[in-house]
Structure formats: C-alpha cells, structure tokens
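Have a look at the structure below, then the notes.
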Amino acid sequence: MKDKIIDNAITLFSEKGYDGTTLDDISKSVNIKKASLYYHYDNKEEIYRKSVENCFNYFIDFLLRNHDDNYSIDGLYQFLFKFIFDVDERYIKLYVQLSSAPEALNSEIKHHLQEINTTLHDELIKYYDPTHIALDKEDFINLILLFLETWYFRASFSQKFGIIEDSKNRFKDQVYSLLNVFLKK
C-alpha cells in the first residue's frame, strides 16, 4: 500500500503541485480513508518527500539503464531523445514542479539535484570528443544541460496540451542545430 500511495501521489503532485494536492486527494486515489494514510505516513510533507526521492531515483535509474556504449555524436542524439521522450511524463512534471516545493525541503531537493547532475554529467562527459567538438568539456556539458532543462520545461507543457508529436519533430531539428553549434567543421 505504501508504494501505491507514493505512486498515486507522484501523479497528483505532478499535476497539482504540492499546495494543490490534498491528503483527501491522495487517500481517494488509493481508495482508503484519509485517516488510514496516517498508518503509512506521518503527513503530506513525508509523502511529498518520498515522492521527490522516487522521482530522482527514477531519473538516475533511467540514465543508468538507457545509455549504450555508442559514445558518438549519433549516440548523443539517441541519448538525448530517450532522456526527453522516453521518461515517464509524471516525473518530468514533478521535476518542473520542484520550484514550488515547500522551503523546508530545499536542502533535500538541492542534494537530489546535485546527485542527478553528477550522474548526468558523468554520462554526458563520455560523449565528449575534442577531435569532433569545438567546445571545451565544461561548455559542452553546460550547453547540453541547458538544452535538457529547456526541453523538460517545454515537455511538461507539451504533455499537458497534447502536442508531444509536434515537439518530437521540432526536437530533431533543434538537436541537429545544437550539434552543429559545437561540432568542428
């Protein structure tokens, strides 16, 4: 039941944010009484905390499961495409919602962000090849991270308004433009 509560809470928090999600919403989503939630969790903050933790664990697991050993420009393109469009949309939306998380969770969220950024940095650096890329390592990483953050923000809206297929087509054009910026001619 604890896992089901968190799974449903992730959906609710991703759609309504922390403030918009109530314990009533969560209890109804798992067909239990609100009082029964307290058997499993102390309060809404604890449920949110666990939801955020699961979100970051999902991203790290996704990164580690979905890379391949093709550390080329084509491999980078495939990696970016997977990391944007194959991630469960609930986690993208929850990630975007973190900017309005309770202040009491700021240090935990910062820790999770640092952990995911380290994992992502370590994965992206494998694609860096100075014989093909005109930027230094840090500029390369920063440009890719900026691109991903922008796409996650955009994808959260695309999912909401049902235009994800159009976004995939634009992504192809934009990632080629991005790659052309830092590829040596």
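From the backbone N, Cα and C atoms, a Cβ is placed for every residue, glycine too.
What Swiss-Prot annotates here:
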type: DOMAIN; residues: 1-59; note: domain 'HTH tetR-type'
type: MUTAGEN; residues: Leu23 to Val; note: 6-fold increase in DNA-binding affinity
type: MUTAGEN; residues: Leu23 to Thr; note: One-third decrease in DNA-binding affinity
type: MUTAGEN; residues: Lys33 to Ser; note: 5-fold decrease in DNA-binding affinity
type: MUTAGEN; residues: Lys33 to Glu; note: No DNA-binding and loss of repressor activity
type: MUTAGEN; residues: Ala35 to Gly; note: 2-fold increase in DNA-binding affinity
type: MUTAGEN; residues: Ala35 to Pro; note: 5-fold increase in DNA-binding affinity
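Known features from Swiss-Prot, placed on the structure.
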residue: Leu23; record: mutagenesis position; Cβ contacts under 8 Å, 6 or more apart: Lys34, Leu37, Lys44, Ile47
residue: Lys33; record: mutagenesis position; Cβ contacts under 8 Å, 6 or more apart: Ser27
residue: Ala35; record: mutagenesis position; Cβ contacts under 8 Å, 6 or more apart: none
Across the domain 'HTH tetR-type' (1-59), what are the DSSP residue counts per state (helix, strand, coil)?
49 helix, 0 strand, 10 coil
Considering every residue in the domain 'HTH tetR-type' (1-59), what is the mean pLDDT value?
96
